[in-house]
Each structure stands twice: as structure tokens, then as C-alpha cells.
Amino acid sequence: MRALLFLALVGAAVAFPVDDDDKIVGGYTCRENSVPYQVSLNSGYHFCGGSLINDQWVVSAAHCYKSRIQVRLGEHNINVLEGNEQFVNSAKIIKHPNFNSRTLNNDIMLIKLASPVTLNARVATVALPSSCAPAGTQCLISGWGNTLSFGVNNPDLLQCLDAPLLPQADCEASYPGKITNNMICVGFLEGGKDSCQGDSGGPVVCNGQLQGIVSWGYGCALKDNPGVYTKVCNYVDWIQNTIAAN
């Protein structure tokens, strides 16, 4: 889903040519099972991503909320049964109590699985942050979202993108008045590489720790409009307390 805030001048979209590499946007096909914490949220179709943080809990974006979700793990090609998948239904879905669907502040959600998953080489957890990552840190973004800035091409194979954490000043300048201290920007101010619709809820992993959740942006891969992500390091206590209480 990545909450898409449409450009006012959609008709002028052709004035922004972007070099589409036919991936996440501008990314590459991940090596199979190289992102074992990546999950697909399914309600008869893939609609969002998420990250496995222990054998019974997944973290995603609150704007991905549905009352019933099947979590699919161990996936590479989401349209083919490859034999390594685990499909588990949700038992509890818990949005952050202060999630604001208008501003997308606190865009984080926890999903308790109906039963623990089997951890192996293809299904593994990602660590929560021990501290907030500084600007310039290189991160990996992944998902099965749209691979085009203009038009739609939803890939079968998991897509990856290497991108840096941007300075908060650049993030705020890109989206004046819209960036809270619970949001970070990751990507490229020049455009061309970004997450997109369908990547929502998925991971931004930096040095082995989950630092971001795909949240929103103006369009995808547009100049001066980098992707905006939930700042996971602000929520470690909430995550741990919520899991302990449930």
C-alpha cells in the first residue's frame, strides 16, 4: 500500500521522467532467501510487507491494518508455491494507540501469529534497534511493491534496494510541516530509487537492525521526494511491552 500522497499535478506526471529499472523502483531482485525476516501480508492477495521480530510476532505499518491477515513467510516468488513457505494466520493485530491515519504519525503495528513459526535459513528474525542510526547509514529496503514511478508493475520476485538514511533536515525540507520525530527519510534526493505502493509495512534494515518501516511519500522515486519511514528506534519499549502483555 505505501500511503500514496498524490501529486496535485498528476497530469504533469510525464514532466518527471524517471529511469525505471523495472524493480522496487530502481532496485534489483534480491538473492533468494537473503531477506529471511521479510514477510508478505495477504488477504487473498499481497497488500503489504512486514518483518519477523520473534517466532510469533511481526511488525508492520499501522496503515496496513486489516481485521484478518494471513502472514506468509519464507517467500521469494509470491505467486508460486516454492516449497519453503510458511503461512500463518493472525491471532491479534495491534495498531499503535496513537496512530494518526491523517498524518501517519506512529505508523506501526504488531501482528501476533496464531502459532509460532519454524525458524530456519529461509525464515529468520531481524533484531530491533539497540540505538537510532545516524544519517548516512546504508540500509536495505525490500518488498514486492510497484516497480514503476508511473504506471503499475507488481513483481513476483522480492525486490531489494540499497539506500542511505538521509539527514533529518533534508527530510523536513522535502516535506515541510509533515515530518514528525517518529519519521525518517531513506533514499535519494535526486530520485530514481525508492520504495512504492505494496512495499508498505516492510523493512528498512541497517547493520542488521530494523530501523525503518515503509510508510509514505509523494509518488515514488521522484526528485526531492524521498521515501518516509517509521522510526523504529522510538518504539522499542512499546514493542517489547506490547509483546509482554499479549
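Just so you know, glycine gets a Cβ as well, placed from its N, Cα and C.
Residues or ranges marked as active site, charge relay system by Swiss-Prot: HIS63 (among others).
Under the three-state DSSP scheme, ASP107 (active site, charge relay system) falls in the coil class. Neighbour list (ASP107 (active site, charge relay system), Cβ cut-off 8 Å, at least 6 residues apart, same chain): ALA3, ALA61, ALA62, HIS63, HIS96, PHE99, ASN182, ILE213, SER215, TRP216, THR230. Here Swiss-Prot flags ASP107 (among others) as active site, charge relay system, drawing on sequence analysis.
Per Swiss-Prot, the feature active site, charge relay system maps to SER200 (among others); the stated evidence is sequence analysis. SER200 (active site, charge relay system) falls outside any helix or strand according to DSSP and counts as coil.
DSSP assigns ASN77 (Ca(2+) binding site) to a strand. According to Swiss-Prot, the Ca(2+) binding site annotation covers GLU75, ASN77, VAL80, GLU82, GLU85, on the basis of similarity to another entry.
Quoting Swiss-Prot on the mutagenesis of ARG122 to His: Slightly increases autoactivation. ARG122 (mutagenesis position) falls outside any helix or strand according to DSSP and counts as coil. Annotation for ARG122 (mutagenesis position): spatial neighbours ASN33, PRO36, LEU73, GLY74, ASN84, criterion Cβ-Cβ under 8 Å with sequence separation of six or more.
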- Quick one: Cα separation, GLU82 (Ca(2+) binding site) versus SER200 (active site, charge relay system), in Å? 24
- Note on the structure: In the three-state DSSP scheme, HIS63 (active site, charge relay system) belongs to helix
